[in-house]
Amino acid sequence: MFEINPVNNRIQDLTERSDVLRGYLDYDAKKERLEEVNAELEQPDVWNEPERAQALGKERSSLEAVVDTLDQMKQGLEDVSGLLELAVEADDEETFNEAVAELDALEEKLAQLEFRRMFSGEYDSADCYLDIQAGSGGTEAQDWASMLERMYLRWAESRGFKTEIIEESEGEVAGIKSVTIKISGDYAYGWLRTETGVHRLVRKSPFDSGGRRHTSFSSAFVYPEVDDDIDIEINPADLRIDVYRTSGAGGQHVNRTESAVRITHIPTGIVTQCQNDRSQHKNKDQAMKQMKAKLYELEMQKKNAEKQAMEDNKSDIGWGSQIRSYVLDDSRIKDLRTGVETRNTQAVLDGSLDQFIEASLKAGL
């Protein structure tokens with residue numbers, strides 16, 4: 001015999017939670033806007049303006065994530081109720097178990113949509129840039145920066161985000177000195193914004209012939225891509241623009257022209273650079289776009305003391321600004337802000353970061 005009342009209570013609970021989300025996420029307005037966007041994308045001349053078409057496509061994906069999920073929730077809950085009625089009438093435990101399994105799947109889907117309420121910031125839905133900088137410590141720190149780069153690239157891949165290496169400076173022996181990665185996808189900045197800070201590694205160094213334990217630091221800094229229509233005034237006199245040859249491993253594909261571009265904003269000391277295109281003009285445009293994004297983020301941080309402290313972390317690679325500790329010898333990774341801890345260090349280094357990110361977002365960091 002199976003208990004039907006607890007399942008009916010769950011259906012009622014999910015129905016109420018869905019209704020709350022419909023209001024909070026403005027379902028009716030989003031559904032109407034989705035119809036408008038679909039109509040625009042069906043126009044034969046829409047691709048005459050590729051940037052606008054791409055923006056509409058991105059908007060459609062974001063709208064569908066809300067509208068389609070809530071539509072599926074409504075239909076799914078009705079279907080589960082129907083299955084339960086059949087199970088009771090036929091006294092069929094197999095049908096009952098099928099209904100419960102469908103209900104479990106619906107609850108997980110709803111929980112994912114509820115989590116999007118964490119993304120309430122103005123730019124949470126934007127694409128973003130991730131800067132990783134090796135701290136002092138030479139080869140060991142540079143290898144750690146490379147491990148972080150791999151970890152974030154794996155994480156982004158697992159979430160279906162697109163990644164692009166904008167600039168990378170290789171280490172002298174191993175690893176990297178720094179890297180800038182562009183991460184594109186739905187709520188990329190919202191997902192990654194709490195990852196800004198210093199990451200501490202403790203391990204027996206493979207670069208130490210004595211096998212001694214070393215502590216290394218690398219910093220991560222996340223900032224949103226700013227739309228071109230955002231008004232950020234940059235005085236050309238405040239900029240120093242340098243061009244240089246693209247670094248590479250050698251061979252016939254090395255770029256022998258000075259196409260790489262580095263831009264320094266003298267008043268703030270902010271530096272952006274790009275070398276991923278053979279065209280100096282395109283690299284300069286990309287570096288200016290990053291500069292605009294960084295200056296916008298700096299303005300946002302001036303209005304928010306907590307974010308300002310986060311920006312300070314970027315230049316303070318040491319004990320005081322750590323967000324996470326990776327102690328590989330003890331098989332322990334711990335987030336120092338939320339207390340979330342795991343023993344599965346390899347999974348985390350392979351990109352399994354959601355438990356840390358979700359906890360920090362829920363904590364309002």
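Don't overthink the numbers, they just go from 1 along the chain as shown.
Glycine residues also receive a Cβ, built from the backbone N, Cα and C atoms like all the rest.
Original residues fill every noted site, and no substitution is shown.
Taken residue by residue with DSSP, R200 (mutagenesis position) is part of a strand. For the mutagenesis experiment R200 to C, the note given by Swiss-Prot reads: About 50% ribosome rescue activity with ArfA, initial rate.
Where Swiss-Prot documents S205 to P as a mutagenesis experiment, the accompanying text is: No longer forms a detectable complex with TnaC-stalled 70S ribosomes. Cβ neighbours within 10 Å of S205 (mutagenesis position), excluding its own Cβ and spanning all shown chains: 19.
Within the same chain, residues at least six positions away from P206 (mutagenesis position) with a Cβ under 8 Å of its Cβ are D143. Taken residue by residue with DSSP, P206 (mutagenesis position) is part of neither helix nor strand, so it is coil. Under the heading of mutagenesis, Swiss-Prot lists P206 to T and annotates it as follows: No effect on ArfA rescue of stalled ribosomes.
The mutagenesis experiment Q252 to A is recorded by Swiss-Prot, whose note states: No change in complex formation with TnaC-stalled 70S ribosomes.
Under the heading of mutagenesis, Swiss-Prot lists Q252 to E and annotates it as follows: Loss of methylation. No longer allows ArfA to rescue stalled ribosomes.
In Swiss-Prot, a natural variant is listed as T246 to A, annotated with the note In strain: BL21 and MRE-600; increased termination efficiency.
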Inset, instruction - Could you say which of the recorded positions R200, T246 has its Cβ with the most other Cβ atoms inside 10 Å? - result: R200
